[in-house]
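Participant: My structure is below; once you've seen it, I'll send some questions.
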Amino acid sequence: MPMSQPAAPPVLTVRYEGSERTFAAGHDVVVGRDLRADVRVAHPLISRAHLLLRFDQGRWVAIDNGSLNGLYLNNRRVPVVDIYDAQRVHIGNPDGPALDFEVGRHRGSAGRPPQTTSIRLPNLSAGAWPTDGPPQTGTLGSGQLQQLPPATTRIPAAPPSGPQPRYPTGGQQLWPPSGPQRAPQIYRPPTAAPPPAGARGGTEAGNLATSMMKILRPGRLTGELPPGAVRIGRANDNDIVIPEVLASRHHATLVPTPGGTEIRDNRSINGTFVNGARVDAALLHDGDVVTIGNIDLVFADGTLARREENLLETRVGGLDVRGVTWTIDGDKTLLDGISLTARPGMLTAVIGPSGAGKSTLARLVAGYTHPTDGTVTFEGHNVHAEYASLRSRIGMVPQDDVVHGQLTVKHALMYAAELRLPPDTTKDDRTQVVARVLEELEMSKHIDTRVDKLSGGQRKRASVALELLTGPSLLILDEPTSGLDPALDRQVMTMLRQLADAGRVVLVVTHSLTYLDVCDQVLLLAPGGKTAFCGPPTQIGPVMGTTNWADIFSTVADDPDAAKARYLARTGPTPPPPPVEQPAELGDPAHTSLFRQFSTIARRQLRLIVSDRGYFVFLALLPFIMGALSMSVPGDVGFGFPNPMGDAPNEPGQILVLLNVGAVFMGTALTIRDLIGERAIFRREQAVGLSTTAYLIAKVCVYTVLAVVQSAIVTVIVLVGKGGPTQGAVALSKPDLELFVDVAVTCVASAMLGLALSAIAKSNEQIMPLLVVAVMSQLVFSGGMIPVTGRVPLDQMSWVTPARWGFAASAATVDLIKLVPGPLTPKDSHWHHTASAWWFDMAMLVALSVIYVGFVRWKIRLKAC
């Protein structure tokens, strides 16, 4: 009789606000506000590691992890709760966030904190894949989760004695637990059976929004790969799986060769970097740092392992600004020997009077400009020498909102996710990332709200959400509270505090001084970029002698050199700045294919037009209005021969003038406000990978279609009301079709002119004057109302306007010279009723369109810093 197998421990399913996670026994489950928690509860009453769930002595228990606001059962605060099926507990207060438990019935995959192990690359001479064995478990370092009693210890009814586990403060990472002397390790949970296909979605263990790195169980090699090759990527069929939003599904391959281990990039979108340089293939040597997305892996002794954030050379993953000086024009110093250290979890405010270089420092730290002296390092990398590999780790939120106001929060973030995430991410992946980002920012309830209907603080959160899509670990904000009232100011600063508490380095440039107490440190700059103070906000009063900011700013502004001297006297002389490394090429931002970007921008542009109801109604009515105006021309012959002695001797010419001016006005009005209206948005998207070419082509195509539709409406109205051309077509088969082409191409060329004017404009206030000048000048240069042929310089100036060639093409189509002979019609060779004249007019319209688009492409190009 076969022996019965012991029953497997029951799994635990945790439900919170509609989300569901399932965990297997054997590992503590962390519930808290921290982004790295297994069950994240984004609530101000919840501690970073609030609650521990553990399977012990045949049952699941919930343990209060020394939280400030406690664990509640039946309205009573308790230290420990025995969990049973269908039980509910509250955390934070008796009416706080509710957790519902289900024990033993869920069949999906089980999430858990990962264990640690190294992956040793197989020896090429072996020629075979190594046999699977039990994963090696890394040792626990001090100050980490090992302080909790082991899982085999019975949980007492009273609060557990001794120190309880907490997430480390500062720069320590939640997992893997590590000590300063331990070799770098790679994360991999124990092998588990794959879940059913239908159960995968609800139990995903990784937090894509914060780019937590977990290496999952090894899979089998597929495809034709050399013996011993190791595949790296986001998909579960890789040997090393990185659930990192910037990693491609099959990102890179490690291949043993006679010369050593080689890493080969699999044409990934965001690239593979070795020691900060992007490579297609490279031989690895001990100590080489391989960067994939936001993850650093170290190659040592034939082993690929994650780089430890707490090693000395990596500066605990923080930001180090050392002796940074920036001088322009040879002798004008904007930043003067600034030094600053910010660890993960720290919120740093940069303040100072106008002209102190606050925004300049932010741009320099973000890598947009490089220092004259000194260095900026982040997570062990020189920002300016290795910028290409760090670009995705740095999120920059400019002062202007970078979210389209006409879109809902969901649509804005989904389009941004399409542009920023690798092309092999599915819609479900992007939806999950967006949902988690909004949850972190407490914006989930506003997901279907139009951005322009949000409050100022909520709009700033939406701008921050765009940056969090790719999981940056350094977030820089320039004047996020500008123009906000005190209540919204507090909301924004509280949000920044929470973002820092999640383990990021947050640097905020601000003029608002009311809520600096939420910051960990304050950097006060004097004019000329000189440091006047750097330290906790509680020390400002004792050090500066007053807490009156007006007096402080006045003092440092009156004598910046003295302010810096007093600072150095307090802190001691700063060490000499390290030598400046040669700035590397910025490299092209990682971007998806042109077609994918084109598709995304085109779909977004259409939604923007339709969502702006007032603008959309105006565009829809405009062709009907212009068509009706054309009907106001007196006479009843249309494009026939008018009576020279009648009331309308130039009826055909007047109809063409109104058609031509209507086409010019429709096209220019269609696009003139487009580029200036989203310039800040485009600049940020361009910096993170949006192709200027794809962006411009998408807009050209969308507006071309709209211009053609508008032209069709106008032309049909005129043809119905006045009749079609009577002299036959000169180039196309039908004169009515040819007249439509005349109007449509003129409208399209005018739309391209509108884009050019929008690229030139400095502000939205300049749009209306530019539109008026453009339309009125082309009314003159068309030649239909005021003769320009042979008149210097009107004739020459008219050659660069669409109206000149649009009117000439339509005049050639209807044979205006024949219909209205004599002094009313100038002898213009471009109006002749011949195919050569018509094709020349069309060619000029197309050429002008290309010139306008080329100018716009040059104007909005990505400029090197």
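Positions of Cβ are set from backbone N, Cα and C atoms, glycine also.
Feature list, courtesy of Swiss-Prot:
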- G352, P353, S354, G355, A356, G357, K358, S359: ATP binding site (BINDING)
- 230-279: domain 'FHA 2' (DOMAIN)
- 319-552: domain 'ABC transporter' (DOMAIN)
- 596-810: domain 'ABC transmembrane type-2' (DOMAIN)
- R33 to A: Strong decrease in phosphorylation (MUTAGEN)
- S47 to A: Strong decrease in phosphorylation. Lack of interaction with PknF. Attenuates growth in macrophages (MUTAGEN)
- N69 to A: Strong decrease in phosphorylation (MUTAGEN)
- T152 to A: Lack of phosphorylation. Attenuates growth in macrophages and in mice; when associated with A-210 (MUTAGEN)
- T210 to A: Lack of phosphorylation. Attenuates growth in macrophages and in mice; when associated with A-152 (MUTAGEN)
- R234 to A: Strong decrease in phosphorylation (MUTAGEN)
- S248 to A: Strong decrease in phosphorylation. Decreases interaction with PknF (MUTAGEN)
- E479 to Q: Loss of ATPase activity (MUTAGEN)
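Describe each of these features in terms of where it is and what it packs against.
Facilitator: DSSP classifies G355 (ATP binding site) as coil under the three-state reduction.
Neighbour count (other Cβ atoms within 10 Å of the Cβ, all protein chains): 23 for R33 (mutagenesis position).
Every protein chain considered, the tally of other Cβ atoms within 10 Å of the Cβ of N69 (mutagenesis position) stands at 17.
The number of other Cβ atoms within 10 Å of the Cβ belonging to R234 (mutagenesis position), over all protein chains shown, comes to 25.
In the three-state DSSP scheme, S248 (mutagenesis position) falls into the coil class. With a cut-off of 8 Å between CB atoms and residues at least 6 apart in sequence, the same chain places G233, R234, N266, S268, I269, N270, P422, D424 near S248 (mutagenesis position), listed in sequence order.
Annotation for E479 (mutagenesis position): spatial neighbours S359, Q399, V509, T510, H511, criterion Cβ-Cβ under 8 Å with sequence separation of six or more. Mapped onto three states, the DSSP output places E479 (mutagenesis position) in coil.
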Participant: Can you tell me how far the Cα of A356 (ATP binding site) sits from the Cα of R33 (mutagenesis position), in Å?
Facilitator: 36
Participant: Where the distance is taken from Cα to Cα, which of the recorded positions R33, G352, S354, K358 turns out closest to S47 (mutagenesis position)?
Facilitator: R33
Participant: Given G352 (ATP binding site) and R33 (mutagenesis position), what distance in Å do their CA atoms have, once rounded to a whole number?
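Facilitator: R33 (mutagenesis position) has its Cα 33 Å from the Cα of G352 (ATP binding site).
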Participant: Tell me the Cβ neighbour count for G357 (ATP binding site), meaning other Cβ atoms within 10 Å of its Cβ, over all protein chains shown.
Facilitator: 24
Participant: Hey, what's the Cβ neighbour count for G352 (ATP binding site) at 10 Å?
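Facilitator: The Cβ of G352 (ATP binding site) has 28 Cβ neighbours within 10 Å.
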Participant: Rank the recorded positions S47, S354, S359 by the number of other Cβ atoms within 10 Å of each Cβ, and give the residue at the low end.
Facilitator: S354
Participant: Summarise the domain 'FHA 2' (230-279) by DSSP state, stating how many residues are helix, strand and coil.
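Facilitator: Breakdown, helix to coil: 0 helix, 24 strand, 26 coil.
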Participant: Taking 10 A as the limit, how many CB atoms besides its own sit near the CB of G355 (ATP binding site)?
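Facilitator: Other Cβ atoms found within 10 Å: 15.
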Participant: If you compare CA-to-CA distances from N69 (mutagenesis position) to each of the recorded positions R33, S354, G355, G357, K358, which comes out shortest?
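Facilitator: Spatially nearest to N69 (mutagenesis position) by Cα position is R33.
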Participant: DSSP secondary structure for S47 (mutagenesis position), reduced to helix/strand/coil, please.
Facilitator: coil
